[in-house]
Amino acid sequence: MKRKICKALICATLATSLWAGASTKVYAWDGKIDGTGTHAMIVTQGVSILENDLSKNEPESVRKNLEILKENMHELQLGSTYPDYDKNAYDLYQDHFWDPDTDNNFSKDNSWYLAYSIPDTGESQIRKFSALARYEWQRGNYKQATFYLGEAMHYFGDIDTPYHPANVTAVDSAGHVKFETFAEERKEQYKINTAGCKTNEDFYADILKNKDFNAWSKEYARGFAKTGKSIYYSHASMSHSWDDWDYAAKVTLANSQKGTAGYIYRFLHDVSEGNDPSVGKNVKELVAYISTSGEKDAGTDDYMYFGIKTKDGKTQEWEMDNPGNDFMTGSKDTYTFKLKDENLKIDDIQNMWIRKRKYTAFPDAYKPENIKIIANGKVVVDKDINEWISGNSTYNIK
């Protein structure tokens, strides 16, 4: 929040100075705001691969949903490039990185990073946007759902690159941008058209075995990220040759396309079968996705909290305070809350609320637009608020 101005300034200084001299493009696979570039190629080929690999035994509902997805292909492409242009994003793209061996992005693992560590990672972003996509799809909002799915696949593509799962940034190596430019310029020759099997064979069949969506998604992503990280050290650093880079781009871009096809296959089965990833699962964490109104002065610098009360009367509350500026007019902010009692089911939570506490004697009013709460890969609360919250106030959302 703005009140933590010192570290915000540190982060801003890093953003302007550490990336200087490398490039203004500090993200992973290239992508343009109009839905073109390497990221868009990956998702487009992912759908094409799945269509080519579809077994004749696939349920009609899956086929129908695949057709709906194809009808919204441009939204998938736009979503796949949007995270690199999102005005709400972290300046250093910290949440686009994920080391599959440490479960961290570079803000926790790299010694040169002196500002706040960022809890979100490329892997957690995949799960968040997949949950939002599934929720909107089941409501019939296919356009928005497909855009969210594209965002999820952006992060999946990021953690398949050699540099992002190795937590090697443009600060650590000039090769970060150079390699991804190399891949972008040659992306057409790295296209694949099949995962090498039909959807009733091992690769796709294994994708459907684990009904715990969060657990499946994390381990599925981990497998591809480990390959990308290994390729960085064996073929993609600045010490490697052009032939090595060609091999690295060929392998990791093929993995991105194949992995995307598999992820979309899981998504289509989940929405076609009405799978509820949260049934019977203990809730270890809650993810809040909060939209602040775009109305003038809707944001706040006051303290903001999220709390729950369980049926046995116990309460837990967390401060919502991301590094830098959050709760700004028109912003969308994400917060992850770890529960003390890991044996809770979602139905054990009786009440949820957000609370505002004055930071100064002259508090801001705050106008949230919407809040969604995600548990175990499912949106369990979707609350339109659109009310001004003034002073020291509590707003119940459940």
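Placement of Cβ uses the backbone N, Cα and C atoms for every residue, glycine included.
For LYS2 to Glu, Swiss-Prot lists a natural variant annotated as follows: In strain: CER 89L1216.
The note that Swiss-Prot attaches to the natural variant THR13 to Ala is: In strain: 8-6, KZ211, L9, NCIB 10691, BP6K and KZ1340.
Natural variation at this site is recorded by Swiss-Prot as ALA15 to Val, annotated: In strain: 8-6.
According to Swiss-Prot, the natural variant ALA22 to Thr carries this note: In strain: L9 and BP6K.
TRP29 (mutagenesis position): 27 other CB atoms within 10 A of its CB, across all protein chains. Under the three-state DSSP scheme, TRP29 (mutagenesis position) falls in the coil class. Record note (Swiss-Prot), mutagenesis TRP29 to Ser: Loss of all enzyme activities. The unchanged residue is displayed.
Listed in sequence order, TRP29, ASP30, GLY31, SER80, THR81, ASP84, MET153, HIS154, GLY157 are the same-chain residues at least 6 apart in sequence whose CB falls under 8 Å from the CB of HIS39 (mutagenesis position). For the mutagenesis experiment HIS39 to Ser, the note given by Swiss-Prot reads: Loss of all enzyme activities.
VAL43 to Ala appears in Swiss-Prot as a known natural variant, with the remark: In strain: NCIB 10691. The secondary structure of VAL43 (variant position), as reduced to three states from DSSP, is helical.
For the natural variant ASP91 to Asn, Swiss-Prot gives this note: In strain: KZ1340. The structure shown keeps the original residue. Secondary structure from DSSP puts ASP91 (variant position) in coil.
Under the heading Zn(2+) 2 binding site, Swiss-Prot lists HIS164, HIS176, GLU180. Following the DSSP three-state reduction, the secondary structure of HIS176 (Zn(2+) 2 binding site) is helix. Take the CB of HIS176 (Zn(2+) 2 binding site) and look out to 10 A: across all protein chains shown you find 28 other CB atoms.
One natural variant catalogued in Swiss-Prot, ASP202 to Ala, is accompanied by this note: In strain: NCIB 10691 and CER 89L1105. DSSP gives ASP202 (variant position) a helix state.
Counted with DSSP, the domain 'PLAT' (284-398) comes out as 3 helix, 58 strand, 54 coil. Here Swiss-Prot flags 284-398 as domain 'PLAT'.
Taking all protein chains in view, 18 other C-beta atoms sit within 10 angstroms of the C-beta of ASN325 (Ca(2+) 3 binding site). Marked as Ca(2+) 3 binding site by Swiss-Prot: THR300, ASP301, ASN325, ASP326.
For the mutagenesis of TYR303 to Phe or Asn, Swiss-Prot gives this note: Increased dependence of PLC on Ca(2+). Dramatically decreases hemolytic, cytotoxic and myotoxic activities. The structure shown keeps the original residue.
A sphere of 10 angstroms centred on the C-beta of ASN322 (Ca(2+) 2 binding site) encloses 19 other C-beta atoms. Look at Swiss-Prot and you will find ASP321, ASN322, GLY324, ASP326 tagged as Ca(2+) 2 binding site.
According to Swiss-Prot, the natural variant PRO363 to Ser carries the annotation: In strain: NCIB 10691 and CER 89L1105.
What Swiss-Prot says about the mutagenesis result for ASP364 to Asn is this: Increased dependence of PLC on Ca(2+). Dramatically decreases hemolytic, cytotoxic and myotoxic activities. For ASP364 (mutagenesis position), the same-chain residues 6+ apart in sequence whose C-beta sits under 8 angstroms from its C-beta are ASP297, GLY299, THR300, ASP301, ASP302.
Other C-beta atoms found within 10 angstroms of the C-beta of ASP321 (Ca(2+) 2 binding site) number 17, with every protein chain shown included.
Fewest other C-beta atoms within 10 angstroms, among the recorded positions ASP202, ASP301, are seen around ASP202. Remark: of the recorded positions ASP91, ASP326, the most isolated position is ASP91 (fewest other Cβ atoms within 10 Å of its Cβ). Geometry remark: ILE373 (variant position) versus TYR303 (mutagenesis position), CA distance 20 Å. Within 10 Å of the Cβ of TYR303 (mutagenesis position) there are 18 other Cβ atoms, across all protein chains. If you take the Cα of HIS176 (Zn(2+) 2 binding site) and the Cα of ASP321 (Ca(2+) 2 binding site), they are about 30 angstrom apart, rounded to a whole number.
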